[in-house]
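Since the structure comes first, as structure tokens, the remarks are kept for the end.
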Amino acid sequence: MSVVNFYGQLSNTQQFDQIRINIASPDQVRSWSFGEVTKPETINYRTFKPEKDGLFCARIFGPVKDYECLCGKYKRMKNRGITCEKCGVEVTVSRVRRERMGHIELAAPVAHIWFLKSLPSRISTLLDMTMRDVEKILYFENYVVVDPGLSILQKGELLTEEELQKAKDKYGEDAFTASIGAEVIQQMLKELDFSKLKQELYDELHITSSEVKKKKLVKRLKLVEDFLESENKPEWMIMDVLPVIPPEIRPLVMLDGGRFATSDLNELYRRVINRNNRLKKLIESKAPDIIVRNEKRMLQEAVDALFDNGRRGRAAKNANKRPFKSLSDMLKGKQGRFRQNLLGKRVDYSGRSVIVVGPELKLHQCGLPKKMALELFKPFIYSKLELYGIATTIKAAKRMVEAEKPEVWDVLEEVIREHPVLLNRAPTLHRLGIQAFEPLLIEGKAIQLHPLVCAAFNADFDGDQMAVHIPLSIEAQLEARVFMMSTNNILSPANGRPIIVPDKDIVLGLYYLTIAFDNEVGEGMMFSDLAEMEHALYNKFITIHTKIKYRRDQLNAEGKMVPVIIDTTYGRLMVGELLPSNPNIEFKFINKQLTKKDISLVIDLVYRHCGQKATVIFADQLMKLGFKYACSSGISFGMDDMVVPESKSTHINETQLEIKEFEQQYSNGLITYGEKYNKVVDAWSRCTDRVANDMMKEIATPPVNDYPNHQKINAIYMMAISGARGSFQQIKQLGGMRGLMTKSNGQIIQTPIISNFKEGLTEFECFNSANGMRKGQIDTALKTASSGYLTRKLVDVAQDCIITEKDCGTDKGIEVKSVIEGGEIIVPLAEKILGRTAAIDIFHPVTNDLILNKGELINESKLEQIESAGLDRIMIKSVLTCESSTGICSICYGRDLATGTLVSEGEAIGVIAAQSIGEPGTQLTMRTFHIGGAATKGAEVSSVEASYDAKVKIISRNVVINSEERKIVMSRNCELLLLDNNGNEKARHKIPYGARLLVDDGDMVIKTQKLAEWDPYTIPIITEKSGKVLFKDMVEGISIRDVTDEATGIPSKVIIESKQYSRGAELRPRIQLLDSKGEVITLSNGLEARYYLPVGAVLSVEDGIQISVGDIIARIPKESTTTKDITGGLPRVAELVEARRPKDHAVIAEVDGRVEFGKDYKSKRRIIIHPIDGTMSIEYMVPKGKHVVVNEGDFVKKGDLLIDGNPVLQDILKVMGVEVLANYIVKEVQAVYRLQGVKIDDKHIEVIIRQMLQKVEVTDSGGTTLLVGEKIDRHEFDEINAKAMKNGLKPAEAQLILQGITKASLQTRSFISAASFQETTRVLTEAAIAGKVDKLRGLKENVIVGRLVPAGTGYFMDKMRKAAVKLDEENV
């Protein structure tokens, strides 16, 4: 017996390893066929039997009934294989009607519309004609010259009827040959000699210099090579014979009313057959040319409509004016074959029902209604009933089950025991949306769900439904139990934190239980055991909140029990009792008021130190305790719990005064409208926060009153602070003031809502708030779809990313450090490196001890060593640098977040990454509406304060002292560092240009001391010398104009875009500084004092006045701020992973060098950078209106911004390389999610980036057959180069290119996967011509062809099968 067969008989789908797609030749089509369809008839309207030679002919396609010929002469199995001599039908199973094909011999050749119209058109590219011209020939509009003969006509020239006639008159009838229709195209394609053509194209490519021509040649050359390699013949793109698909796939069914419903394809086929038969008759009867030609055109159109209706001209429509569904439409889109039937199938043994909460279930259980269980487990019940002899036959068993006899229920109980079922809640956004549970039979009709798994399913009990699926085979049950059991999915795969976390009322109950009140009954009593305390509690000597002392035995590090006395309360001890005993889990973790965060932390600790079983038991008990006390606490809230602070009116009055002042400044012309708007918005933001803070203080301190049973703590406050429900944002609106509202476009309305919900809103306020609320509702509706689409694209691009080996052996890695923003450490280093592996040996900086070996996993204990060593950056391995040829290795990926151990081989990390990024996107878009449109925007940062006592260090300090003796920063990249006594960096702040420095290098500062301040709403332009102002190129009305503010009537001079006027095109508005002699002053960097002003700048000086150092000559207003929420965020994530050019993108410097402004070109400014190493200078052309952030003579580093904005990803890759690009994308994507408090591990984003960097673009072909500009897979490129070097040829060179995820998915190695994603026809056309082979490596293609996916258990089956095949080959 061969080794392969040891793994069970291989099904059909597993007997092949790859699939190849080709263009079908006419001979192939005939060989598939079982006969020619010559009649358009379908079935006889009286007998309902298929017509002979028609579209449903039984002779061609097989019998209609199993083992029965059409006339009924032969029936039953005994005659199988006989062909009836009367009706010609073979006696066999009727299933063959799904498999057997027919064909139609076409009377005239017809072009295949996919190769003609799918862009770029393959036929026209090969013939080097335009598509319009080819169409004109095919649809009988123009003739084409095939052989110019003795005439001066060109080969391939098009002629109309008249031109042809003229040419014939001029040169004679037989002097040249011109022809029309598909025949001539077929002939031209036949005449192509590919090997010769290839050489010609190669030669031409080397001599041509035009880029456009090169591109065209490369395209054609690529196509020619495809044809050569795939052994397709080009004339096969024109068809002589048309395949007819099996009749069962285009069925004709009888409806109740005696009418028929038919597939559109039948109608389309009928048209083809009718026109074909008519054409045959016309040719036979030698009809006039014009009639034959018209019929040929009609035939071409009929075949077009069959293949791809509507692709060319008007779509063929049925009687109800609906276009017919053609063969292409059957494959395309969500309802097409790929997505509807191959990737997603409806399954048997499933049911769905409403869910209700099941608080008494254990974590691994779910309640299944008896009715559902009976239906789902029917086959199992039948076999058991028969086995026990309760029922004699299956039929008897069936009757018993239908009658619901008592024995049936006993059998059901037994069948169901330990047989896991899968529960799924749509939408399944990540893998935790399907989990396995052991069913418990319950009465009623609703499924019971354990409360702790709701977070993973994102389920609530307001009418949600869930589906139940039954794993049937023993392997499926095993997988369900081992991988999918809810108890095995405690940690979230997105961030490695527990996802089985108490929520809502459990949190509230636990918070209430662990509160300690002052002056409770029996405060300070001592206890030594719990029974004693219960006694005291029962007799009302203490309450659960009384502060008491307690002697508790605790495990120390040596594992011995030691008694300790702790200050605690009875409630906290009850939680403490549930803790598993472990020296690492100390009582102090729960000896406090437990909020949701604390509980999550404790569950995490228990999981890390005590393992999974202990965690599950602990979580379950915690839940029971929480529910109990949430109930007995009797927490509820009423109107009086919403406290409106006394100080509210004072704050509002103060702010209104402030705003009056801004209005005044504005009317006096001191500030622009934009500045006023920003200041007003800021003032109100601050006011809202102050009111909210006062309200929080009042809520947090309970009112003193005389009722003995009065609730000691505000219920609303308790719900929010414990993390049970609601946020301070919402409470602020209940009792503070609602604050500023946003318009639907994200702009903030200047007048805030001063009332809160308790006082009630005025009509006007209500109207204003409706705006923002509506935005939330609309967002939710629109964004959910786009988020789902993003997830789908991510899954598609990453689906073939699988862990394929333990270690790829690379030495590369990436350097990570903590994320610092605004001087605060937002993400500590620890968070970024936990669960990754070290790329190099890591030593202690002081003692030089080895902390980590290269390739060692960084776990919690190693983290502590790294933190105590004070390391601030570390080299870790990353999927970006992994060198596995297919998939990724475990070491580069690191820890599998869902288990906390090193990731195992066969794990589908790509899909997990896609889900981790996509799932929160969907959640977040649904979350906007809870706040109801209240603007959430922090006041603008306008100063920097010291966050520590420290020493100041200033980097790139370039300062001038102005007339007020203030230090003004003149450098564009000034940074202020705070250092501790050892010189370690504690904080880093960017100080903007034009800021006032309040400290200097080397100063010692104390915490909260102000270090620098600036105007946050404008970018100033500052002088560094004193002198006299001279305006240049400021022409009133062309480059500058007085803008009079309507509200104030005060004019100010503003620079405007001058290119609308012919004489304005050359103007470059600038200010020059002159010395006393009238000469232009020279600055410290040796350049003249000229200040160029961008469009929109507001002048602060007059022509001819004297100014001093550090004065502001002009201000550039910043745009008014809009609120940031995930709606700004989700499109931002999409923009990043699609690698789109951002709107108003930044321009970055490609080298280190000095900046010079060159001569302008039309409406563009020219920025030149002279590199320090004296190489060629680089020019950048930027639109004039853009604000350039560098000045003439500034020194810029490689990668610095020259123009503000978001940089283009492709530029970062080109200039700074992969690591910087990856860091940037990770940082930007994380920033979006961090804003919403969502945690995603960096490695997931890195996986997606790796998939975006799969391709390289050839820059030099060397000795290989690659073409310059060709885009090819990284690994394929390496393989080709390895071959070339082996043969002693020069290897090709290429550069990495970044592709958006949509493009990357469409260009995967697998055409099946690409076709099922988008643009199905284009992908299949391309694949067929190139004769592509799909190796079936990813998940999607395997699902489509119906095999186990090569991930998880399927990965090992696949591996073992391949090994077995190898063994068999060796044995042979």
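Positions of Cβ are set from backbone N, Cα and C atoms, glycine also.
For the natural variant Ser33 to Gly, the note given by Swiss-Prot reads: In strain: Breinl. Annotation note: Ser33 (variant position) sits in a strand segment as assigned by DSSP. Take the CB of Ser33 (variant position) and look out to 10 A: across all protein chains shown you find 19 other CB atoms.
Within 10 Å of the C-beta atom of Cys87 (Zn(2+) 1 binding site) sit 17 other C-beta atoms, taking all shown protein chains into account. Per Swiss-Prot, Zn(2+) 1 binding site is recorded for Cys69, Cys71, Cys84, Cys87.
Feature annotation from Swiss-Prot assigns Mg(2+) binding site to Asp460, Asp462, Asp464; the stated evidence is sequence analysis. In this structure, Asp462 (Mg(2+) binding site) belongs to neither helix nor strand by DSSP; it is coil.
According to DSSP, Cys889 (Zn(2+) 2 binding site) sits within a strand segment. The Cβ of Cys889 (Zn(2+) 2 binding site) has Ile803, Thr804, Glu805, Lys806, Asp807, Cys808, Cys882 as same-chain neighbours under 8 Å, each 6 or more residues away in sequence. Residues or ranges marked as Zn(2+) 2 binding site in Swiss-Prot: Cys808, Cys882, Cys889, Cys892.
Per Cα geometry, Asp460 is the residue among the recorded positions Ser33, Cys84, Asp460, Asp462 nearest to Cys892 (Zn(2+) 2 binding site).
Between the listed binding-site residues, namely Cys69, Cys892, the fewest other CB atoms within 10 angstroms of a CB are found at Cys69.
Residue with the densest Cβ environment among the binding-site residues Cys71, Cys84, Cys808, Cys882: Cys882, by other Cβ atoms within 10 Å. Within 10 Å of its Cβ, the residue among the binding-site residues Asp460, Asp462, Asp464 with the fewest other Cβ atoms is Asp462. Between the CA atoms of Cys71 (Zn(2+) 1 binding site) and Asp464 (Mg(2+) binding site) there is a gap of 55 Å.
Residues Cys808, Cys882, Cys889, Cys892 make up the record's Zn(2+) 2 site, and a Cβ search at 8 Å around their centroid adds Glu805, Asp807, Thr810, Lys877, Val879, Thr881, Glu883, Ser884, Ile888, Ser890, Ile891, Tyr893 from the same chain.
Taking the centre of the Cβ atoms of Asp460, Asp462, Asp464 as the Mg(2+) site, the nearby residues of that chain (Cβ within 8 Å, site residues left out) are Ile355, Ala459, Phe461, Gly463. Here the Cα atom of Asp462 (Mg(2+) binding site) is found 57 Å from that of Ser33 (variant position). Of all the recorded positions in the list Ser33, Cys69, Cys84, Cys87, the shortest Cα-Cα distance to Asp460 (Mg(2+) binding site) is found for Ser33. If you measure from the Cα atom of Cys84 (Zn(2+) 1 binding site) to that of Ser33 (variant position), you get 20 Å.
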